[in-house]
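Undergrad: Let me give you the structure first, and then I'll get to my questions.
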Amino acid sequence: MLGHLVGLVKVRVVRGVNLAVRDLRSSDPYVIVRMGKQKLKTRVIKKTTNPEWNDELTLSIEDPAVPVRLEVYDKDTFIDDAMGNAELDIRPLVEVVKMKIEGVADNTVVKKVVPNRQNCLAEESTIYISEGKVKQDVVLRLRDVECGEIELQLQWVDIPGSKGV
């Protein structure tokens, strides 16, 4: 299987902002991150619509064209309530990785991705080099819900011995 991987993406689910209320005056939110058959989950943060997760989840990348999908839920005793979803295209991040940029100052911005009708970006997303790593800061507007945004930070990780991107 390792031969098919092109790299890893560390997805830091930083926080939720103004998430929907699904319980009495609040929610107990968590995020599921999916890519292809992979499914990862943050911890549940109790009684808040502005959770601070800072949970780091790692996705194995085989095909960068497959979008990363986020689903936000309110943890309940019986059935968890949906609190919105979003998709993220990681191809812009991979394009910067392919440039193999070296020797630049920390936090040098290499690319910006602007919000449009084809993506879930709430604001411009920057891809930059930090400590020799390619990173991307993202704020996603949740769909299929009245309100809410999720802040992420992505970081590309090369796999020694893989074919790379």
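Backbone N, Cα and C define each Cβ position, glycine as well.
None of the listed substitutions appears in this model.
Below are the features I grabbed from Swiss-Prot:
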BINDING   Arg22, Asp23, Asp74, Asp76, Asp81  Ca(2+) 1 binding site
BINDING   Asp23, Asp28, Asp74, Lys75, Asp76  Ca(2+) 2 binding site
DOMAIN    1-105  domain 'C2'
MUTAGEN   Leu5 to Ala  Abolishes binding to YCHF1, but no effect on phospholipid binding; when associated with A-8; A-58 and A-60
MUTAGEN   Asp28 to Ala  Abolishes phospholipid binding, but no effect on binding to YCHF1; when associated with A-23
MUTAGEN   Arg43 to Ala  Abolishes binding to YCHF1, and partial loss of phospholipid binding; when associated with A-37; A-39 and A-41
MUTAGEN   Ser60 to Ala  Abolishes binding to YCHF1, but no effect on phospholipid binding; when associated with A-8; A-8 and A-58
MUTAGEN   Arg141 to Ala  Abolishes phospholipid binding, but no effect on binding to YCHF1; when associated with A-143; A-146 and A-149
MUTAGEN   Glu146 to Ala  Abolishes phospholipid binding, but no effect on binding to YCHF1; when associated with A-141; A-143 and A-149
MUTAGEN   Glu149 to Ala  Abolishes phospholipid binding, but no effect on binding to YCHF1; when associated with A-141; A-143 and A-146
Undergrad: Rounded to a whole angstrom, what is the C-alpha distance between Asp81 (Ca(2+) 1 binding site) and Arg43 (mutagenesis position)?
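TA: Given the Cα positions, Asp81 (Ca(2+) 1 binding site) is 15 Å from Arg43 (mutagenesis position).
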Undergrad: Quick check for you: of the mutagenesis positions Leu5, Asp28, Ser60, Arg141, Glu146, Glu149, which have their Cα within 10 Å of the Cα of Lys75 (Ca(2+) 2 binding site)?
TA: Asp28
Undergrad: Should any of the mutagenesis positions Asp28, Ser60, Arg141 have a Cα within 10 Å of the Cα of Arg22 (Ca(2+) 1 binding site), which are they?
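TA: Close mutagenesis positions: Asp28.
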Undergrad: Report the nearest neighbour of Leu5 (mutagenesis position) in space among the recorded positions Asp23, Arg43, Asp76, Arg141, Glu146, comparing Cα positions.
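TA: Result for Leu5 (mutagenesis position): the nearest of the recorded positions is Arg43.
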Undergrad: Is any of the mutagenesis positions Asp28, Arg141, Glu149 within 10 Å of Asp74 (Ca(2+) 1 binding site) (Cα-Cα), and if so, which, in sequence order?
TA: Asp28
Undergrad: Excluding near sequence neighbours, so keeping only residues 6 or more apart in the same chain, what lies with its CB under 8 A of Glu146 (mutagenesis position)?
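TA: Sequence-distant Cβ neighbours: Ala20.
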Undergrad: Taking the centroid of the Cβ atoms of Asp23, Asp28, Asp74, Lys75, Asp76 (Ca(2+) 2 site), which other same-chain residues have Cβ within 8 Å of it?
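TA: So the extra residues in range turn out to be Arg22, Ser27, Pro29, Val44, Tyr73, Asp80, Asp81.
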Undergrad: Measuring Cα to Cα, how many Å separate Arg141 (mutagenesis position) from Asp28 (mutagenesis position)?
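TA: Cα to Cα, Arg141 (mutagenesis position) and Asp28 (mutagenesis position) are separated by 19 Å.
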Undergrad: Return the member of Asp23, Asp28, Ser60, Asp76 nearest to Glu149 (mutagenesis position) in space, with distance defined Cα to Cα and candidates limited to these recorded positions.
TA: Asp28
Undergrad: Beyond the listed site residues Arg22, Asp23, Asp74, Asp76, Asp81, identify every same-chain residue whose Cβ lies within 8 Å of the center of their Cβ atoms for the Ca(2+) 1 site.
TA: Ser27, Asp28, Tyr73, Lys75, Asp80, Met83
Undergrad: Rank the mutagenesis positions Arg43, Arg141 by the number of other Cβ atoms within 10 Å of each Cβ and report the first-ranked residue.
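TA: Buried the deepest by this measure is Arg141.
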Undergrad: List the mutagenesis positions among Asp28, Arg43, Ser60 whose C-alpha is within 10 Å of the C-alpha of Asp76 (Ca(2+) 1 binding site), in sequence order, or say none.
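TA: Cα within 10 Å of Asp76 (Ca(2+) 1 binding site): Asp28.
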Undergrad: If you draw a 10 Å sphere around the Cβ of Asp23 (Ca(2+) 1 binding site), how many other Cβ atoms fall inside it, taking every protein chain shown into account?
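TA: Counting Cβ neighbours of Asp23 (Ca(2+) 1 binding site) within 10 Å gives 13.
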Undergrad: By a simple count of other Cβ atoms within 10 Å, which of Asp76, Asp81, Glu149, the recorded positions in the record, is least packed?
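TA: Fewest other Cβ atoms within 10 Å, among the recorded positions Asp76, Asp81, Glu149, is found for Asp76.
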